[in-house]
Every structure is written in structure tokens, then in C-alpha cells.
Amino acid sequence: MAETAPLRVQLIAKTDFLAPPDVPWTTDADGGPALVEFAGRACYQSWSKPNPKTATNAGYLRHIIDVGHFSVLEHASVSFYITGISRSCTHELIRHRHFSYSQLSQRYVPEKDSRVVVPPGMEDDADLRHILTEAADAARATYSELLAKLEAKFADQPNAILRRKQARQAARAVLPNATETRIVVTGNYRAWRHFIAMRASEHADVEIRRLAIECLRQLAAVAPAVFADFEVTTLADGTEVATSPLATEA
């Protein structure tokens, strides 16, 4: 029976910052938040911190977000390695064009033992889960049968890598949308804020909403001042949403 895959989001990279030694400025933050502040102050050469309300990094970044000076947020980035996510969910994810992606290739990686991601609407129903996993098993059996026949069909292809690729890219047509995929996603702070505003909404599909909220929690640990305006709440159905009055970019 097909194994199910839980969502897992792992932080794998974040911006470092090296302050220029010839600039008369210090800050109480490091990494991406420090870089964002530096970029903002570079616009106005406000190294002396003339405004007490923006003298701290948190105060400065909150002001940046309040006034909509979002371009400076684009200098700092975070990368996640995401597993336990369905192919149907990544079809929505990759519509966010300001991110960079590197995704598992079904042309090079065989899917005979691929896991499935249970849609949120089926998680609490054993009968529905059983129907789903049976369908996934049938699809994988058909995939394996097609793969064997396609490899035989392309047996005259002398390049073994190309032969297997040709077979897999045709056989994958029968794999379900619930098939697990794995993907590296990199985005700058502005892009992540936009993603969360769009996909942590109650109007988003629950699977990608869960992804957005888990990313938000980890982003808030990396750059609290940049993401602190988002509030996570629970709806009547038990699912979570995240909203912010300052997330103004549609």
C-alpha cells in the first residue's frame, strides 16, 4: 500500500551580511534584517540614526513596512527544502514567479515507490484515505507496467540515460496529483510576504495554506521584524490562516 508523506519544511539557507568597514554605522541585528536596514539607510545616507523611532533594527524595519518601501526587502532571502508536498500543490506554488525553484524530476527519478500526500479533506476519514491509497497503488502499478513496456520499446536507444528518461517521461502521465514531490524554494523577504498574504488566506487551498503558515513561522524566527505583522488564527473548521493589515501588495 502506498506510503503517505507528511509535510516537512526545512530552512536550508538565509542571507548573511558583511557591513562595509568604511560606513559609520552599526545595528543591533545581523543577517538579512541588517542587510535590509543597511539598504534602506543607504538610500538616504542616514547612518547617524537621526530618528529615535527608527534607531533600532526592529523599529526601522517596521517603518519600512508601514510606509511601503518594500524594495529594500528584496535584498535578503531565505531558502527552504520542502518535502511531503503534492504535485497539485506545487503547481500552485510555482505560479509565484519571484521565487526560484529546483524540483524533483520525474524524468530522471523513478516513481515506482513514490509516496502520496493525503488531501486535508480526507485526513480524518479512514474510508476516504483507503480509497485514495488504493487508487495510488493502482496508478503506480500501471506506471510500472508502462515503464517496463516503454523501456522495451526504446531498447534500441544506445544511450541508457536517454532511454530511461524517454520511458519515465511518458509513463508519468498516469501518476496522480497526490504524488509527493520535493522542491527547493528560494525567495526574498518581499516575495515571501506576498506568498504568505496570498496563500495563508482562508480562500487558499488548505494544503498550500498549511505550507504558507509553516514557512511564516520559520521566517518569523529568522526575521521577526519583517514578518511580525502577520497573525495566525484558527477558523471554525480547525484550519489556520494568517493575515496582516500591512500586507497590501496583491
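Each position is counted from 1, following the chain as shown.
Backbone N, Cα and C define each Cβ position, glycine as well.
None of the substitutions listed is reflected here, since the structure keeps the original residues.
Note that the structure is predicted; figures quoted are calculated from it, not measured.
Marked as active site, involved in ionization of N3 of dUMP, leading to its activation by Swiss-Prot: R199. Around R199 (active site, involved in ionization of N3 of dUMP, leading to its activation), the same-chain residues six or more apart in sequence whose CB sits under 8 Å from its CB are E92, I208, R209, L211, A212, listed in sequence order.
For Y189 (FAD binding site), the same-chain residues 6+ apart in sequence whose C-beta sits under 8 angstroms from its C-beta are G32, V36, L73, E74, A76, S77, V78, L219, A223, V226. When secondary structure is read from DSSP and collapsed to three states, Y189 (FAD binding site) falls in the helix class. Under the heading FAD binding site, Swiss-Prot lists S71, R95, H96, R97, Q103, N188, Y189, R190, H194.
Cβ environment of S105 (mutagenesis position): no same-chain residue six or more positions apart lies under 8 Å away. Taken from Swiss-Prot, the feature dUMP binding site covers R87, E92, L93, I94, R95, Q103, L104, S105, Q106, R107, R172, R199.
As annotated by Swiss-Prot, domain 'ThyX' applies to 7-233.
Experimental mutagenesis at this site is recorded by Swiss-Prot as I65 to M, annotated: Still able to complement an E.coli thyA deletion mutant. In the three-state DSSP reading, I65 (mutagenesis position) counts as helix. Within the same chain, residues at least 6 positions away in sequence whose Cβ sits under 8 Å from that of I65 (mutagenesis position) are L73, V226, D229, L246.
The Cβ of R95 (mutagenesis position) lies under 8 Å from the Cβ of no residue that is in the same chain and 6 or more residues away along the sequence. Look at R95 (mutagenesis position): DSSP puts it in coil. R95 to A or D appears in Swiss-Prot as a published mutagenesis result, with the remark: Loss of catalytic activity since it is not able to complement an E.coli thyA deletion mutant.
Experimental mutagenesis at this site is recorded by Swiss-Prot as R95 to K, annotated: Still able to complement an E.coli thyA deletion mutant.
In the three-state DSSP scheme, S105 (mutagenesis position) is classed as coil. According to Swiss-Prot, the mutagenesis experiment S105 to E carries this note: Loss of catalytic activity since it is not able to complement an E.coli thyA deletion mutant.
Record note (Swiss-Prot) on the mutagenesis of Y108 to F: Still able to complement an E.coli thyA deletion mutant. Counting every protein chain shown, the number of other Cβ atoms lying within 10 Å of the Cβ of Y108 (mutagenesis position) is 11.
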What's the most sparsely packed of the binding-site residues Q103, Q106, counting other C-beta atoms within 10 A?
-> Q103
Surrounding CB atoms that lie within 10 Å of the CB of H194 (FAD binding site), all protein chains = 20
Which listed residue (L93, L104) has most other Cβ within 10 Å, given these are binding-site residues | L93
For FAD: widest Cα to Cα gap among S71, R95, H96, R97, Q103, N188, Y189, R190, H194 in Å = 27
